[in-house]
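S.K.: Structure incoming, see below.
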Amino acid sequence: MLAKRIIPCLDVRDGQVVKGVQFRNHEIIGDIVPLAKRYAEEGADELVFYDITASSDGRVVDKSWVSRVAEVIDIPFCVAGGIKSLEDAAKILSFGADKISINSPALADPTLITRLADRFGVQCIVVGIDTWYDAETGKYHVNQYTGDESRTRVTQWETLDWVQEVQKRGAGEIVLNMMNQDGVRNGYDLEQLKKVREVCHVPLIASGGAGTMEHFLEAFRDADVDGALAASVFHKQIINIGELKAYLATQGVEIRIC
């Protein structure tokens, strides 16, 4: 059995790490490189960086900090933000990123997933999916351009359909960003995760809602996700990564102890 992964998420805007609640009202957390270094030293298995306004601004992720992160950490990291071409991806990987993640550009042009997977290998192509639960209809819908709330839009895709589509096109991993839970810290949406897990045959990463160590345990034990991504509980030092991993190990979760 592969070890479950703990993945801090760093949302980047204007060269700094920020964090919002339900993708709105972002506050500045701190500088990118020191935070990345801290999480690596605490025992994170991987880091994910989202340049949250790159796609909505029509630009690619700012590459200047990518190489600096690569110099100071020795764990894999994934970068996302406005990657719309093979050239964009090649540059970011050449600066030291281990994986690239695409979200809004994949919705605009799904063939991008296949072209990236063919060129760089499925193992480094992650598709991020921003999913919103509509309580009125009881359905999960994929959103686009979520980094800028004034431009966010609901797509025609239902989440479960899009999860299956991106796998057909070559996604090597899926990060499910559950927008209703984002930053609220009241737990992952286990019901949605279980439904997605049934149709997701590549590694699945849960994102949005972690507030306690038990929330991580529930995601691994009840929804069988491969990794759990979180931001505010780590940024605000509510949960220490080393202590979290020790707790999960005592609960029988296969985890890399540092």
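Quick reminder: no glycine exception, Cβ is built from N, Cα and C everywhere.
Straight out of Swiss-Prot:
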| type | residues | note |
| --- | --- | --- |
| ACT_SITE | D11 | active site |
| ACT_SITE | D130 | active site |
| MUTAGEN | R5 to A | Loss of activity |
| MUTAGEN | R5 to H | Loss of IGP synthase activity. Weak IGP synthase activity and reduced HisH activity in vitro |
| MUTAGEN | E46 to A | Loss of activity |
| MUTAGEN | E46 to G | Loss of IGP synthase activity. Weak IGP synthase and HisH activities in vitro |
| MUTAGEN | Q123 to R | Loss of IGP synthase activity. Weak HisH activity in vitro |
| MUTAGEN | Q123 to A | Decrease in activity |
| MUTAGEN | C124 to R | Loss of IGP synthase activity. Weak HisH activity in vitro |
| MUTAGEN | C124 to A | No change in activity |
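Can you tell me where each of these features sits in the structure?
M.R.: Counting only residues at least six positions away in the same chain, the Cβ atoms of V17, V18, K19, G20, H26, Y50, I52, A231 sit under 8 Å from the Cβ of D11 (active site).
Reduced to three states, the DSSP call for D130 (active site) is strand.
Following the DSSP three-state reduction, the secondary structure of R5 (mutagenesis position) is strand.
R5 (mutagenesis position) is surrounded by 19 other CB atoms, counting those within 10 A of its CB over all protein chains shown.
Taking Cβ-Cβ distances under 8 Å and a sequence gap of 6 or more within the same chain, the neighbours of E46 (mutagenesis position) are R5, I7, I75, P76, F77, C78, G227.
DSSP gives E46 (mutagenesis position) a coil state; it is part of no helix or strand.
Classification of Q123 (mutagenesis position) by DSSP places it within a helix. Over all protein chains present, the Cβ of Q123 (mutagenesis position) has 12 other Cβ atoms lying within 10 Å.
Around C124 (mutagenesis position), the same-chain residues six or more apart in sequence whose CB sits under 8 Å from its CB are L93, D98, K99, I100, G172, listed in sequence order.
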S.K.: Between Q123 (mutagenesis position) and D130 (active site), find the distance joining the two CA atoms and give it rounded to the nearest Å.
M.R.: 21
S.K.: Which state, by DSSP, holds D11 (active site): helix, strand or coil?
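M.R.: Once the DSSP labels are grouped into three classes, D11 (active site) ends up as strand.
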